[in-house]
Amino acid sequence: MSGSNPKAAAAASAAGPGGLVAGKEEKKKAGGGVLNRLKARRQAPHHAADDGVGAAVTEQELLALDTIRPEHVLRLSRVTENYLCKPEDNIYSIDFTRFKIRDLETGTVLFEIAKPCVSDQEEDEEEGGGDVDISAGRFVRYQFTPAFLRLRTVGATVEFTVGDKPVSNFRMIERHYFREHLLKNFDFDFGFCIPSSRNTCEHIYEFPQLSEDVIRLMIENPYETRSDSFYFVDNKLIMHNKADYAYNGGQ
């Protein structure tokens, strides 16, 4: 996963088990999943508090709360250093199993990863022994070529499974930062997922236009571009994934 297609306009690599991240969704039926195409929150009416309008909050203030809601993370002014929830808060057993990124204009697949099957994981654990990293699966590191920063729309397809509980109002908020500057906020509704289902969604990233100076700095400073992906069920934070990015691949 280190830019295996040298002819691609922008290649990517990932290190680590892979916290999966994303944008607009297309759900298609797979093992009981829901078939639907959902748009990002833009003009849809919603409560004013959900806009994140108000004084900025700190990570420490959110960690002190019993329940973290969408309006809280929308008021963060910088990327988090810690996880805002525990793995065991995912009481719905939502598990991301496959991830693919493609350039929507050309259809070129830039990156693809799949989670090992259960038998492979058990074999690795037996061979490795020792303590299990509780953050495994919550962080991913990407390396793209500089050309990635000039793409306009990228599709990120994710496949995920749901446990034996129904999942209602499943929502993701993903915030991308370069250093202390918020580049883009993505906000998407997955809607309802039936129990014991396998769901596939394509999230469409519409990237902001960046100045040449910002692009140069992002290329020259790998992994200073970072993101938080917050997942909510019924407006309660249940999962938090993190990622960082380099844009100097192939150099």
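From the backbone N, Cα and C atoms, a Cβ is placed for every residue, glycine too.
Heads up, this one's the original sequence, none of the swaps are in it.
DSSP gives TYR142 (tetradecanoate binding site) a strand state. The tetradecanoate binding site feature in Swiss-Prot is assigned to TYR142.
What Swiss-Prot notes for the published mutagenesis of PHE144 to Ala is this: Reduced binding to myristoylated proteins; when associated with A-148 and A-207.
The mutagenesis experiment PHE148 to Ala is recorded by Swiss-Prot, whose note states: Reduced binding to myristoylated proteins; when associated with A-144 and A-207.
Classification of PHE207 (mutagenesis position) by DSSP places it in coil, neither helical nor stranded. For the mutagenesis of PHE207 to Ala, Swiss-Prot gives this note: Reduced binding to myristoylated proteins; when associated with A-144 and A-148. The structure shown keeps the original residue.
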- [ ] Sort PHE148 (mutagenesis position) into helix, strand or coil using the DSSP assignment.
- [x] helix
